[in-house]
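Presented below is the structure to which this report refers.
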Amino acid sequence: MATAVVMNGELKKQPRPGKGGYQGRGLTEEEARVRAISEIVSTMIERSHRNENVDLNAIKTAACRKYGLARAPKLVEMIAALPDSERETLLPKLRAKPVRTASGIAVVAVMSKPHRCPHIATTGNICVYCPGGPDSDFEYSTQSYTGYEPTSMRAIRARYNPYVQARSRIDQLKRLGHSVDKVEFILMGGTFMSLPAEYRDFFIRNLHDALSGHTSANVEEAVAYSEHSATKCIGMTIETRPDYCLGPHLRQMLIYGCTRLEIGVQSTYEDVARDTNRGHTVAAVADCFCLAKDAGFKVVAHMMPDLPNVGVERDMESFKEFFESPSFRADGLKIYPTLVIRGTGLYELWKTGRYRNYPPEQLVDIVARILSMVPPWTRVYRVQRDIPMPLVTSGVEKGNLRELALARMDDLGLKCRDVRTREAGIQDIHHKIKPEQVELVRRDYTANEGWETFLSYEDTRQDILVGLLRLRKCGKNVTCPELMGKCSVVRELHVYGTAVPVHGRDADKLQHQGYGTLLMEEAERIARREHRSNKIGVISGVGTRHYYRKLGYELEGPYMVKHLL
């Protein structure tokens, strides 16, 4: 209960413990906070030793009420107070957003400096729905971003310095209790490959230097030091467009250490690409997919339902074609429902009544139906943009669209079988289910003028994915000399579960338990006996090259290569 005290002849009301103040007891607010943190950590240790359930929220609430704290201690403060002897046991209880490293990798998103969209020179304008960029209402933001997304705000605080962005984000994830031994960079902020070569080299060099701590003179030196750093760069993703994903661009991205491309497709209809001012054809998308996959890259496509002049039936047909046509069949997908944002051409159409978004409930139904079509070899990375809702004039109204769509699928008796939903780490976090009987599963399909084999270790009864490998028998679009002739290429090897250091082992975790080696052995067998290849290449992250050396591979250009007997 609140109490009243006399101060300077006036009655002052004291807040109740936990209701905006802190109890006296001769403690300052800072001292009360320190004692509360100490008590929270001590209680967690005691309950852990007694094998009792550690309910962090209940423990925090009790301590805050006891010491009258209006604001609960931050996770980073509690993590810092953990004794070294208890960190391994209690860190999972304190880790913020465990999903961030559930796939075994800490993702670090960085942004290049704001620059104009390259197709303005040919089409005279940007895409009709695209916010951001130097000429927009959000002038200090990069193209297609508003400057208010979490990654954008971190980039602006760092003044778009790549080293500061990377180092500060890695340190932040570490403070939040995540393992940062394996890092994947995602380069966002418009068409990176359209920027001058000098700036691109500066940007990539600083990303690798942020891991190694070395100050490099060029990209080659930065990559060489990054290969031996304690924090490994196991992959790099670059956002690009089909017209900046040709042979010379692909070669340069391989030198950077890039392993995955995110390509803006948006629609499989030529008329929609023209009407929205994309600046490229859908045929160009299919061509660049062929080139990228034959160079070994993983390909993630961006698709946008609810574009102007499409409608529900055409949207569903577009996604059906995307998943079933050999011209597309990307390895990953980001679904970005169309948003109306101030300052875009679409905003003007919306203001005059010439464009209207799907109603929210209908959009949830559409996304649910799209997710039910996803084949088991495709990973759905995102289901909506992370643009803050107050900046959205019309479109998605809630920030948990994936969750709503999955709930709708349950209602309709549908199931999502994409890679992310079935990952062992995600299943463990969301459903507390672990794989029991794991077996090798093989799926073959044609895509982009080549033959794809998707190998995986799965618990087929519980539908849990433990690890995967993407093997491709190269088609006729090979541009890299290292892969010419009778050659197969491993485009991805990934074992899921909470991150374990590259040379480490943890009996309770799936990484480094031998699944990767078994997948590589099967891939080599298929390449030798079925593809009739005399060489197999791997597009390897810079920091994982030592792993492949132990399997008998050698560095040849940007690839790890092994000659098959």
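Cβ atoms are placed via backbone N, Cα and C, with glycine included.
Over in Swiss-Prot, the protein carries these features:
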DOMAIN    100-390  domain 'Radical SAM core'
BINDING   Cys117, Cys127, Cys130  [4Fe-4S] cluster binding site
BINDING   Lys182, Glu492, Leu493, His494, Val495, Tyr515, Gly516, Thr517, Tyr548  acetyl-CoA binding site
MUTAGEN   Arg200 to Trp  In east1-1; slow growth associated with pale-green and downwardly curled leaves
MUTAGEN   Asp331 to Asn  In elo3-1; reduced cell proliferation
DOMAIN    414-565  domain 'N-acetyltransferase'
MUTAGEN   Glu423 to Lys  In elo3-14; reduced tissue proliferation in the meristem
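Everything Swiss-Prot records as a feature, shown here on the structure.
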| residue | record | Cβ contacts under 8 Å, 6 or more apart |
| --- | --- | --- |
| Cys117 | [4Fe-4S] cluster binding site | Ile126, Cys127, Cys130, Gly133, Gln143, Gly190, Thr191, Gly279 |
| Asp331 | mutagenesis position | Lys298, Val299, Val300, Trp377, Thr378, Arg379, Arg470, Arg491, Glu492 |
| Leu493 | acetyl-CoA binding site | Gly467, Leu468, Leu469, Gly516, Leu519, Met520, Val538 |
| Tyr548 | acetyl-CoA binding site | Val538, Ser540, Met560 |
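In this structure, the CA atom of Lys182 (acetyl-CoA binding site) is 23 Å away from the CA atom of Arg200 (mutagenesis position). Other Cβ atoms within 10 Å of the Cβ of Cys127 ([4Fe-4S] cluster binding site), summed over all protein chains shown, number 22. Within the group of recorded positions (Lys182, Arg200), the Cβ with the highest number of other Cβ atoms inside 10 Å belongs to Lys182.
Each residue contributes its Cα atom, and for Arg200 (mutagenesis position) and Val495 (acetyl-CoA binding site) these two points are 31 Å apart. Rounded to the nearest whole angstrom, the C-alpha distance between Val495 (acetyl-CoA binding site) and Glu423 (mutagenesis position) is 9. There are 24 other CB atoms within 10 A of the CB of Val495 (acetyl-CoA binding site), with all protein chains counted. Apart from Cys117, Cys127, Cys130, the [4Fe-4S] cluster site neighbourhood in this chain, defined by C-beta within 8 angstroms of the site C-beta centre, holds His119, Asn125, Ile126, Val128, Tyr129, Gly133, Gln143, Ser144, Asn277.
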